[in-house]
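**Q** Swiss-Prot lists these features:
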| type | residues | note |
| --- | --- | --- |
| DOMAIN | 4-68 | domain 'SAM' |
| DOMAIN | 479-606 | domain 'Arf-GAP' |
| DOMAIN | 671-785 | domain 'PH 3' |
| DOMAIN | 903-1084 | domain 'Rho-GAP' |
| MUTAGEN | Arg938 to Leu | Loss of Rho GAP activity. Enhances cell spreading |
| MUTAGEN | Tyr1399 to Phe | Strongly reduces phosphorylation by CSK; when associated with F-1404 |
| MUTAGEN | Tyr1404 to Phe | Strongly reduces phosphorylation by CSK; when associated with F-1399 |
Amino acid sequence: MAAPQDLDIAVWLALVHLEQYADTFRRHGLATAGAAQHLGHEELRHLGISATGHRKRILRLLRAGSAEGFLDSHLDNTMEPTPSPAPDAQPPKPVPKPRTVFGLSNPATAQRPGLSPIFWDPEVSRNSECTQRSSPLLPSSSEQPSVPNTMEMMPNAIYFGLDLRGRAQAAQDVTPDSSQATVPTPAFRPTTGTVHIMDPGCLYYGVQPVGIPGASDRRDGRGVCQERAEHRQDLETREDAGYASLELPGDSILSLPTQDAETSDDLISPYASFSSTADRPVPLLSGWLDKLSPQGNYVFQRRFVQFNGRSLMYFGSDKDPFPKGVIPLTAIEMTRSSKDNKFQVITGQRVFVFRTESEAQRDLWCSTLQSCLKEQRLLGHPRPPHPPRPLRTGTLELRGHKAKVFAALIPGELALYKSEQAFSLGIGICFIELQGCSVRETKSRSFDLLTPHRCFSFTAESGGARQSWAAALQEAVTETLSDYEVAEKVWSNPANRHCADCRASRPDWAAVNLGVVICKQCAGQHRALGSGISKVQSLKLDTSVWSNEIVQLFIVLGNDRANCFWAGALPPGEGLHPDSAPGPRGEFISRKYKLGLFRKPHPRHPDHSQLLQALCAAMAGPNLLKNMAQLLCVETSEGEEPLSPSALNGSLLSLLPSDSPGVYNEVVVPATYRGFLYCGSISNKAGAPPLRRGRDAPPRLWCVLGAALEMFASESSPEPLSLLQPQDIVCLGVSPPPADPGDLDRFPFSFELILTGGRIQHFATDGADSLEAWISAVGKWFSPLSCHQLLGPGLLRMGRLWLRSPSHAGLAPGLWLSGFGLLRGDHLFLCPAPGPGPPAPEDMVHLRRLQEISVVSAADTPDKKEHLVLVETGRTLYLQGEGRLDFAAWNTAIGGAAGGGGTGLQEQQMSRGDIPIIVDACISFVTQHGLRLEGVYRKGGARARSLRLLAEFRRDARSVKLRPREHFVEDVTDTLKRFFRELDDPVTSARLLPRWREAAELSQKNQRLEKYKEVISCLPRVNRRTLATLIGHLYRVQKCASLNQMCTRNLALLFAPSVFQTDGRGEHEVRVLQELIDGYISVFDIDSDQAAQIDLEVSLITTWKDVQLSQAGDLIMEVYIEQQLPDNCVTLKVSPTLTAEELTNQVLEMRGAASGTDLWVTFEILEHGELERPLHPKEKVLEQALQWCQLPEPCSASLLLRKVSMAHAGCLFTGVRRESPRVGLLRCREEPPRLLGNRFQERFFLVRGRCLLLLKEKKSSKPEREWSLEGAKVYLGIRKKLKPPTLWGFTLILEKMHLCLSCMDEEEMWDWTTSILKAQHDDQQSVVLRRRSSSDLARQKFGTMPLLPIRGDDSGATLLSANQTLRRLHNRRTLSMFFPMKSPQGSVEEQDELEEPVYEEPVYEEVGAFPELTKDTTFSSTWEWSAKSDPSLTSQRSFDQPPLSKASMLGHEERIPDPPPGPPSKSSSQARGSLEEQLLQELNNLILRKGEPASCPESSSQPTSPQAPSPTSLPTPTPSLPTQPPCTSNPPSSQPLT
């Protein structure tokens, strides 16, 4: 390739497809091709060209241009021989001409301008011993004119030691017309002795012997050309040592490069990743020296100093990986020695003084430095150096360093300098290589750079500067992992330089099974489709999967041909553009590939799902090119024929260089690695302790990984001490770092191998790089090929696994699938693996999105092995290890990876909708228990409880259960706000904060809402869904503002600092949040059905709040009788303590229904009657009804009364317990399917105590499975979609699963149902069959607001008796309002209560919670019996004291009916009124009996005139007047009870 000197640099680089570096060349003053002629490997590396293949292309282009430039400048010149000097003349000292040489890997074989032509022999390149074809650029020697030799050249190793004697004779032997060409001879050739030569591979002067006259033949008989070929082969071998082995082509061109500059580039494997073995130069000189301190106090400090030929570095110790100072050789002006064994290194900024231990050591340092300085100037390297342009510079604070440092970020490394002036001179503190590093942002303005050897903590000048530095470092670290070899080859097809979906330039991702090259944004949407549809790989990172055949496919196919297939029917104007939002982008890609809406019908696969399966199979099978060509039958334009497989193969062959056969024939080489490892002994114990240093430290062995892992005592040992075969490895695990950073005895970098037979062996390395290299090598060594692409940083465990899932039942029903698991980060990858069972399909599990992780013990499994159950949305996976040891390791690793602990939103454990569990749980709790709380989210809870709750959520959110009696609403709201406030990045994204503010500044509200929608679409998926959930919750809160007094403005003020993580003074953020809450329906595209459901829920909550104003907390509910028809509906108040038996009695009395011989039972109806649950008579009805809000359709639930025969449900109303437990054979099925599968199977079940047991046999003593019945609900019926085998069955709903049980007949179904209900309520007393309400006024707790007593306390024996009497009076008064009273019956308990001692205490309204007072006894019957036995007592007690008035449930007074004038009547109504008055009189006497003074015993018999009680007066003794006689005839002041 010819390159004229004045050719523009961009055009010149485009010849090798590297025009992206044109700007880099121009920034360094290289605008034309001629200005770049002096560049070599190191110069290109300093320019920022890190890819080795790119540097090789440019150097080959330079060599080609240099050869042609030499020919152009010398073809017209004549070559005349140089006259020989006199024999006795003193030989002149050769002086080398300053020039630029190439590195070892790029020997300049072409003549450079100004070089003597005697060192360039064109005949050598035509020698048949060196090459099989001649170069068209080389003329014959007869055509070359001679040029006078104006300067003698010194022999140099760069010319491969060419023999300088007899060149003319050699040229005459091979030239057709030797008489016309005279080959010049050197001006001086020493006959014996030595000459000083410069080796470009070394940076010091050396001495090489020169042959004596007559020694034209080599010692081993090899010719010049053969030595040149071997020398070049040795150089290329050293340079390409980091590449995978390839089959070299038969024709190896070892002479001047030809016009085909891409031939040698093809020798690089397209999937190879280069790791240079000579990046770090070997130190030429090192040792301990004393360095003079720069503070001026003349103090020498002990330093370890190294000089590697490029820079002088001094360290604190010989173990430190990073120096304290770096002095580049280019910054040193001179070195000179001084007295006292000291020498000075002089730079333009300061003088460095070092002191050695001896004079000889000082002279060695001085001579070495001075010789390298001379060689540097002879080579013509510029001084000071011209490094690549920094990506970012600035001042930073470094922890552990007193003053600020000046940091410069260049490609591949971060350089630290003391000042900007030191940066300009190149004198730095240290240079940190970014390969293998990571960046971590910490609090405030700080960030950490984590290297394998040390953590550098920096502090920026501001928060914005910290983010900029962290982003730039992260991008630079990512760039170090990139390999452009595959990308350059794929981009050689111009159609692949633009994304196949959105036309973005330079796409660096590809969907390998779809044949398209895509950009990074589209790659994320392709990944969302799943690996079964689109297998996404990176062109720069995932280089291990890019075989030569796949690269050829993409080169030939191209995006244009692929789009002819995938988008052949795409309507114009419906494509994507590079700036498309993620939402429309994902929808378009799903329609294009997942649904195949834009492709034309396929002749062989009309079903799109079959086509996708065939594409995946073609990528994994042989004959990739042929199969893909048949599947992707490309539609061409009219007049053209589609690309056939033969045409495809032909086009592929046409792309291959004709002179390089076999280039793409890869030689499969097994994974090899070698190095030292600390090898522990093989143990059989689970959880063996990690390796530790000290006396019991494991031996450090030399390990070689090839066909087997062999361990030797040393590198020279002939026999291995032990070896491991790949089939012996079950699992590989990376040991976590020590929990205590101060634990220096433990090896921080270690891994373990679990072997067959339950054995384990630990290994340890010296550093993180070595550990990662060993993990990658061993992982590829024993794992299948499908796992190799998944290896990388973050690997925790990999090994063989057994997999079973109901979703794979069609593939292998009832069988375990053989797979290979790989745990990386929080993802578990499952790959097919060879084994006795069928291979498992490729799959991936996001562990943090699991709903449940549990272990089924070996006793509960048929195969007597432990199973790990992973419950995900829509499916359940069962994992089983090879043995106990590896299963325990997998369980621990998966449990740790599935947990939380981070402060990032993506690091949280997720619920079904990709919402953090902590957010979902807190919002659900507040919705259920806090929407009615006044000042919700404004009232703060206890800080300690809130912090403790947040820590529990972060540790394991799945295990946290919020319960009303254990957690307060205020603590939960504080936890939710604190969680959003402490996120690493706010839920609204810090980078989008300017866009939020820009949207808030728009004038029109409609425009602002549309802008909000646009910004929300730019958020990540988790952020977008979490924000939508939070705003929806706040929308419901403000809907209940009439109850909780929290309007939209208040909520926005409270949540803006947490959602946007601002200081709370941002008015724009408050406005944004307020408008998001108000416009929730439109911004988040809520449809009308969802909006109606929200309004229904809010209306129901509001109704509950209105009814709660009554002390009893009653709720108005609808109850149906027999059928759910409007005519059969009864509306009544339901108190929180109303039981199902009491509800039944009230409804039947209201409707006047007769009981007869059948029983009436209250049923809870779900899913419009598909499931029916009989309520136990003692169950609280309101507690069950309040749980309907958690249902997907709350309106589908209701209460229904139905007649049930005494034989079916009679046992529920008796206190008799079953003597023998219920046991029988049932057909069962689990939802979701687990141990029992997804079909109904016959199993024996047993109800024992409060547990349901699953038995293998009827007489089995140990159950296979056990379920607690605490909190379980039993429903009659089974969902129809499950296809139950019989019509009679019931569903048992447990906490995390549903158990469907099918019976043979109705009697068996009722027998099992009542047995379970009896087991759940076996501590309840027997039910009394009566028709009256026994609702008490016990203390209620509705939501989180307990109903406190109105006046005083409710404890004490006196109050107990008073409340008991008031309850009976209230019950009788209430019952008389609904239905006639029954005849009272006396009881012994009531007689005992009258004899209890009472004390003088003030009477309070009944507000206490006394469970022992729930029995319905009639106190009036006792008094009636007493009155009949002693009439005088009746007349006396009737008028001793004014009667007490009765207190109602609401606390207000009720009038007592006035007795009619005249003598008492014997009618029933008059007797009933007189009886109540007598009861009140007796109650008053009971309370005040103890307070009667002893001085007036006659008062009880003193006659008094009868006095009718005033309807408004209420005689009440007060505590302030304890001495007032209670027997006085004058009533006290009219005051209510206090």
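Along the chain as shown, residues are numbered 1 onward.
Including glycine, each Cβ sits where the backbone N, Cα and C put it.
Residues as originally present; substitutions not included.
Could you tell me the structural context for the features on the list?
**A** The average per-residue pLDDT of the prediction over the domain 'SAM' (4-68) is 81, rounded to a whole number.
Residue counts for the domain 'PH 3' (671-785) under DSSP, split into helix (H, G, I), strand (E, B) and coil, are 19 helix, 41 strand, 55 coil.
In this view, Arg938 (mutagenesis position) is surrounded by 16 other Cβ atoms within 10 Å of its Cβ, with every protein chain counted. DSSP gives Arg938 (mutagenesis position) a coil state; it is part of no helix or strand.
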**Q** Suppose I define contact as three or more CB-CB distances under 8 A, residues 6 or more apart in sequence; do the domain 'Rho-GAP' (903-1084) and the domain 'SAM' (4-68) meet it?
**A** no
